[in-house]
Amino acid sequence: MSVGLPGPHSLPSSEEASNSGNASSMPAVFHPENYSCLQGSATEMLCTEAASPRPSSEDLPLQGSPDSSTSPKQKLSSPEADKGPEEEENKVLARKQKMRTVFSQAQLCALKDRFQKQKYLSLQQMQELSSILNLSYKQVKTWFQNQRMKCKRWQKNQWLKTSNGLIQKGSAPVEYPSIHCSYPQGYLVNASGSLSMWGSQTWTNPTWSSQTWTNPTWNNQTWTNPTWSSQAWTAQSWNGQPWNAAPLHNFGEDFLQPYVQLQQNFSASDLEVNLEATRESHAHFSTPQALELFLNYSVTPPGEI
């Protein structure tokens, strides 16, 4: 089938187009030549569409779709995700609300008594004890386990306390109260108990350095003793004295009676003689040589002179 191309004579002129625009009310009458032109233009359009491919989705202009990087992320809320934390909270509450076994006083006494005798029970023994105390096997088993743990914890704490006490006692410095008390103040005593700095110790005692060897009792002593002055040193008095070896515990009035009788037998002349002898002895003993002789005599026994 051959399609004839329309020639230049078939195109309408501008005047005809204007006339056709003005006469819009009149129906357009197409001639057979015009039909052939329409068919040719339709075939050309089909060919161009087949030659040029359709634009792909990539070539199409993007519409206002939200960017995944800039747009806020939408969290998918599912009923399973919502139930997760609620179920966990319920489990925690169920664990906290677990009822603890409340033992009576009689049950506790029986359990403690049995624990002191035997800390580990067999299956049969636990069943017998649970039946006696109206408890379950699990309750008795749990109580014994907890009691053993408490006992071990208590033993561990006691061991730590005793070990710490021994360490503190071993590290404490040793004190010597007897040494500190026996030595006078001013001496430095080492931990070993020995005196320090013997060479630098000055052996000057203020009490000894300031001591004056003048005793007021000795200076003011009057060597006039009534017993010495009234004593008659005659052989008669010594001969008349009975030399009885009386025990020391009987030293009393019996021993003093002859001495009193001897004083009563003195006469006036004897008294004058004794007074003169006393004055002479006082003058003699007032000298330092006599004082030194008297001191030496008082210190040494009579048999060693």
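Just so it is clear, glycine is given a Cβ too, placed from its N, Cα and C backbone atoms.
Original residues fill every noted site, and no substitution is shown.
Just so it is clear, the model here is predicted, and its values are computed rather than measured.
Here Swiss-Prot notes a mutagenesis experiment, Phe103 to Ala, with the remark: Decreased protein expression and stability. Decreased embryonic stem cell self-renewal. Same-chain residues at least 6 positions away in sequence with a Cβ under 8 Å from that of Phe103 (mutagenesis position) are, in sequence order, Leu111, Leu135, Trp143.
According to Swiss-Prot, the mutagenesis experiment Leu123 to Ala carries this note: Increased protein expression and stability. If you take the C-beta of Leu123 (mutagenesis position) and look for same-chain residues 6 or more apart in sequence within under 8 angstroms, you find none.
The annotation that Swiss-Prot gives for the mutagenesis experiment Gln125 to Ala reads: Decreased protein expression. No effect on protein stability. Secondary structure at Gln125 (mutagenesis position), as computed by DSSP, is helix.
Around Met126 (mutagenesis position), a 10 Å sphere centred on its CB holds 20 further CB atoms from the protein chains shown. According to Swiss-Prot, the experimentally introduced change Met126 to Ala is described as follows: No effect on protein stability.
Counting Cβ atoms from all protein chains shown, Lys138 (mutagenesis position) has 11 others lying within 10 Å of its own Cβ. Experimental mutagenesis at this site is recorded by Swiss-Prot as Lys138 to Ala, annotated: Decreased protein expression and stability. Decreased embryonic stem cell self-renewal.
Experimental mutagenesis is annotated in Swiss-Prot for Gln145 to Ala, with the remark: Increased protein expression. No effect on protein stability. For Gln145 (mutagenesis position), no same-chain residue 6+ apart in sequence has a C-beta under 8 angstroms from its C-beta.
Quoted from Swiss-Prot for the published mutagenesis Arg148 to Ala: Decreased protein stability. Decreased embryonic stem cell self-renewal. A 10 Å cutoff on Cβ-Cβ distances gives Arg148 (mutagenesis position) a total of 13 other Cβ atoms nearby, all chains included. Under DSSP, Arg148 (mutagenesis position) is assigned to a helix (H, G or I) in the three-state scheme.
What Swiss-Prot says about the mutagenesis result for Met149 to Ala is this: Increased protein expression. No effect on protein stability. Around the Cβ of Met149 (mutagenesis position), a 10 Å sphere holds 10 further Cβ atoms from the protein chains shown.
Record note (Swiss-Prot) on the mutagenesis of Lys152 to Ala: Decreased protein expression and stability. Cβ environment of Lys152 (mutagenesis position): no same-chain residue six or more positions apart lies under 8 Å away.
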Would you count the other C-beta atoms found within 10 angstroms of the C-beta of Gln125 (mutagenesis position) for me?
13
Neighbours of Met149 (mutagenesis position) among the mutagenesis positions Gln125, Met126, Lys138 (Cα to Cα, within 10 Å):
none
Pairwise CA distance, Arg148 (mutagenesis position) versus Gln125 (mutagenesis position), rounded so that it is a whole Å:
17
According to DSSP, collapsed to three classes, what secondary structure does Phe103 (mutagenesis position) have?
coil
